[in-house]
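For reference, the structure is listed below as structure tokens.
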Amino acid sequence: MLNARDVCPEGNDDQQLDHNFKQMEEHLALMVEGNENEDPRKATCEYEDTNEDGATCTSGVLSEIQENFGRLRLCDVTAPLLEFHGLDCLQQIQKRSRHFAFDGSPAKKSRSGGVLVTGPKQKQLQKENVWNRKSKGSASADNIEKLPITIEKLHMIGLHGDCLEHNAVLRLMNLFRSLHDHLTADLGFSRQNSMPSDYLFDMPVKSTMPKSLNVRYQLQVLCTKVERFLVQQRRTLEANRHFDFEKYDECDKLLKGFASYLDNFKLLLKPKMRNRNGNSGSNADKFHTQRMERLLIGLRDWIKAAHLSVHVFNWEMDLEHRYSGAMTESHKSLNERAILLSGAELRAAEARGISAEDLFIAQRYKLGGPIYCVLEQHEFLSALIANPETYFPPSVVAICGPQKLGAVSMEQPSASEEEFEETEEVPSSPPRHTGRVPRFRS
């Protein structure tokens, strides 16, 4: 292929191009005339082989043209660029193939009867073109994966806002579900805490979200549940009012703000907010739905803040005021006892050496085994004797415990009581007569 850079002015390009084409036409005409004036013995052939000879002569002319074009050089270096597809050029550009078809379809026949590029060469070039397309596609896909996600790309795949559901009604249902789960599972608030305990054997039903797409009904159920939760927090707060009024005042302000925020939902209970298959009908319904979504997101934060503040205040008052002195002393004694037991076990784990007296007794009376065993388990046996209730159940401790001397049986009467009964004094007043005294009538 002849490639030259176009560096001449625009005014001379057309003239130079016409001049080059004229030279090429003259040269081609001379070559064709030279082939026609050859020896007729070389050009004549039999009738049965006319098609093959015509194709051979044509292919010979084309091959000669191709060789001449390879040796052709223009006179002007500044001539415009010319490209000949299918020739042995330095840079081959992608072209349309007529002798290769995809998916096994038959190839089209050329009109000229001969081709500038052979069949295997065309197949090879087209395979290279297909491979180049695939490599370019994979490279572009890698570049797309490296690009950051933008809002426009999210809108193209149907995600709006901060990756929420596009349908406003479905977003509201997800918020209702999360609030019900938060109140029931995380905060432990359900119908079991709000129902009276008159029916002990009637198990409470788990408070779940209603199975309905009616937004107004869902909001009414949630408001009732949140109001009960607010009453429970108020009851817990009022029980600790006399302990610390400053902390009580802080929690009280928070609960009052929570109650005033909950009043905003009562205004949304007035409109019907109808929807058909999850789609709001009018613009007013869409506005109320968006406002309810914002309020529900804020309601979740109010619930968490109120529960956390009241729970911490109640826990602190329990530690400071509700635990009596006896409970505190018992807790301290248990800790001290556990520390002593752990220290005794650590000392028991340490290896002890045998003294000279113990060694003499073991050798003289052949008691080496028992003495060594006692030395190894000395600390453990000491802890066992000092605190048997730690290692044995109460029934075993009662059996093995020391018998109290001078125990008095309450069933047998004592001698002092018998003496008191014998020396009992006679009352000074006469006994009372229960008989009836007759009266005389006058």
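Using N, Cα and C of the backbone, Cβ positions are placed for all residues, glycine too.
The structure displayed is predicted, hence computed values, not measured ones.
Here Swiss-Prot notes a natural variant, C45 to S, with the remark: In strain: Wpg6, Wpg8 and Wpg12.
According to Swiss-Prot, the natural variant G54 to D carries the following note: In strain: Zim10.
In Swiss-Prot, the entry for natural variant A239 to S states: In strain: fs(3)Neo61, Wpg1, Wpg10, Wpg16, Wpg2, Wpg3, Zim10, Zim18, Zim32 and Zim35. The structure shown retains the original residue. According to DSSP, A239 (variant position) is assigned to a helical segment.
Among the natural variants that Swiss-Prot reports, F243 to Y is described with the note: In strain: Wpg4. Around the Cβ of F243 (variant position), 16 further Cβ atoms fall within 10 Å across all displayed protein chains.
Among the natural variants that Swiss-Prot reports, P394 to R is described with the note: In strain: Zim10. Its Cβ placed at the centre, P394 (variant position) has 9 other Cβ atoms within 10 Å.
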Enumerate same-chain residues with a sequence separation of six or more from A239 (variant position) and a Cβ-Cβ distance below 8 A; give 'none' if the list is empty. N314
Pairwise CA distance, F243 (variant position) versus P394 (variant position), rounded so that it is a whole Å: 41
P394 (variant position) falls, by three-state DSSP, under helix
